[in-house]
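Take a look at the following structure, please.
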Amino acid sequence: MGDKGTRVFKKASPNGKLTVYLGKRDFVDHIDLVDPVDGVVLVDPEYLKERRVYVTLTCAFRYGREDLDVLGLTFRKDLFVANVQSFPPAPEDKKPLTRLQERLIKKLGEHAYPFTFEIPPNLPCSVTLQPGPEDTGKACGVDYEVKAFCAENLEEKIHKRNSVRLVIRKVQYAPERPGPQPTAETTRQFLMSDKPLHLEASLDKEIYYHGEPISVNVHVTNNTNKTVKKIKISVRQYADICLFNTAQYKCPVAMEEADDTVAPSSTFCKVYTLTPFLANNREKRGLALDGKLKHEDTNLASSTLLREGANREILGIIVSYKVKVKLVVSRGGLLGDLASSDVAVELPFTLMHPKPKEEPPHREVPESETPVDTNLIELDTNDDDIVFEDFARQRLKGMKDDKDEEDDGTGSPHLNNR
């Protein structure tokens, strides 16, 4: 096979009259700007007739189950909607063609019309809230959808079979420069004890990649007459839901309860290791996950990176993580072990994917090699060297097809029930 061509994703409308072509499905938020959404829509001229070709980009926050949508009231809020008249091109929508658009139009012909969207950087990243076992309908969370259709005007009601709908993702990657090493300490003075108990904890770094173990260094100086009976370490996910008002949900995603004790007038030091995995948290309804594309698994939601001065209220879901270290201290006295008090510190950290390495535009690959990254575009000088791949994933065993998903849904937790 020689060089791998430019990989382009396509999806056609159920009636086969429109097809949308996009260079990728993940669009990176670089904090100050977001990758533009550029593509083309190919339309059957006999179907188009005297109508116009519209493409819309919608960022929506679904916060309740679809089966509860009644009387025109929906548990969904559109955070951002942009419309482009792709044909005939409106003066305000005309933009210079990108390299990808030029090549697609050259290959597909004169009935391929370009569209480009700019995503504001203060919009949220794609996040899905994990559904419960009995939830039905679309999952709650923030998603982005590109929709193309032919109509006399934007207000015209469009049937699903006459339009193309594609879910894309807005993603962030870990910054190249990590923040300072997380450390925290606290001192607790107890009644009837002359000297205090001191707890100090630290992480080995500030940024962790998904699936990477987290090392927690715990140092206890117990100058009291109390006994530390137990040490509890937990990794917690915090999800700030910013909609009509702001609410915060927290959920432990990794825990260790050690029976390590610290006797009076002694010191203790140990490193604990925890690894937060989605596989260990499948039953937790409402847990924030990275936005999911059909037929692909996902992971715990990545930390949200905010630029300075960002309006937190416009953001749908803000995700952060902390490690909590808690000492369970026996109070002693007449009650003995029946009464205890806690001493705790928290260590915020960042959990994200690393930025993918950019590969050179040309790479010799053997015919038997399967491309690992199907989201990769490789530009070359051969305008005919374009590989089209269906936007919908290959059907996996046991997975429902698009029609089944529309009928049955994948489940959605209601925020009020979290």
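Quick reminder: no glycine exception, Cβ is built from N, Cα and C everywhere.
Here the residue is the original one, but Swiss-Prot notes a mutagenesis experiment at this spot, V53 to D: Inhibits internalization of EDNRA, EDNRB and ADRB2. No effect on interaction with SRC; impairs ADRB2- and HTR1A-mediated ERK phosphorylation; impairs sequestration of ADRB2. Among the mutagenesis experiments that Swiss-Prot reports, P91 to G is described with the note: Impairs interaction with SRC; impairs ADRB2- and HTR1A-mediated ERK phosphorylation; no effect on sequestration of ADRB2; when associated with E-121. Listed in Swiss-Prot as a mutagenesis experiment, P121 to E is described as follows: Impairs interaction with SRC; impairs ADRB2- and HTR1A-mediated ERK phosphorylation; no effect on sequestration of ADRB2; when associated with G-91. Residues or ranges marked as 1D-myo-inositol hexakisphosphate binding site in Swiss-Prot: K250, M255, K324, K326. For S412 to D, Swiss-Prot lists a mutagenesis experiment annotated as follows: Impairs interaction with SRC; impairs ADRB2-mediated ERK phosphorylation and IGFR1-mediated MAP kinase phosphorylation of GAB1; impairs sequestration of ADRB2 and IGFR1; abolishes interaction with clathrin; no effect on interaction with ADRB2 and IGFR1. Quoted from Swiss-Prot for the published mutagenesis S412 to A: Abolishes phosphorylation and inhibits ADRB2 endocytosis; no effect on interaction with ADRB2.
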Here are the recorded positions: V53, M255. Which has the lowest count of other Cβ atoms within 10 Å?
M255
Within 8 Å of the Cβ centre of K250, M255, K324, K326, which other residues of the chain have their Cβ, at the recorded 1D-myo-inositol hexakisphosphate site?
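For the 1D-myo-inositol hexakisphosphate site the neighbour list reads K232, I233, S234, V235, R236, P252, K322, V323.
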Just to verify a number: CA distance, K250 (1D-myo-inositol hexakisphosphate binding site) to P121 (mutagenesis position), in angstrom, no decimals.
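P121 (mutagenesis position) has its Cα 25 Å from the Cα of K250 (1D-myo-inositol hexakisphosphate binding site).
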Cα distance, P91 (mutagenesis position) to M255 (1D-myo-inositol hexakisphosphate binding site), nearest Å?
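Cα-Cα distance, M255 (1D-myo-inositol hexakisphosphate binding site) to P91 (mutagenesis position): 57 Å.
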Rank the mutagenesis positions P91, P121 by the number of other Cβ atoms within 10 Å of each Cβ and report the first-ranked residue.
P121
For K250 (1D-myo-inositol hexakisphosphate binding site), what is the tally of other C-beta atoms lying within 10 angstroms of its C-beta?
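Excluding its own Cβ, K250 (1D-myo-inositol hexakisphosphate binding site) sees 11 Cβ atoms within 10 Å.
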Please name which of the recorded positions listed here, V53, P91, K324, K326, is nearest in space to P121 (mutagenesis position), Cα against Cα.
P91
Could you tell me the maximum Cα-Cα distance in Å between the residues recorded as binding 1D-myo-inositol hexakisphosphate, namely K250, M255, K324, K326, rounded to a whole number?
16
Compute the C-alpha separation of K324 (1D-myo-inositol hexakisphosphate binding site) from P91 (mutagenesis position), stating it in Å without decimals.
55
According to DSSP, does P91 (mutagenesis position) fall in a helix, a strand, or coil?
helix
How far is it from V53 (mutagenesis position) to K326 (1D-myo-inositol hexakisphosphate binding site), counting Cα to Cα, in Å?
59
C-alpha of K326 (1D-myo-inositol hexakisphosphate binding site) to C-alpha of P91 (mutagenesis position): distance in Å?
62
Using a 10 Å radius around its CB, how many other CB atoms surround K324 (1D-myo-inositol hexakisphosphate binding site)?
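The answer is 19.
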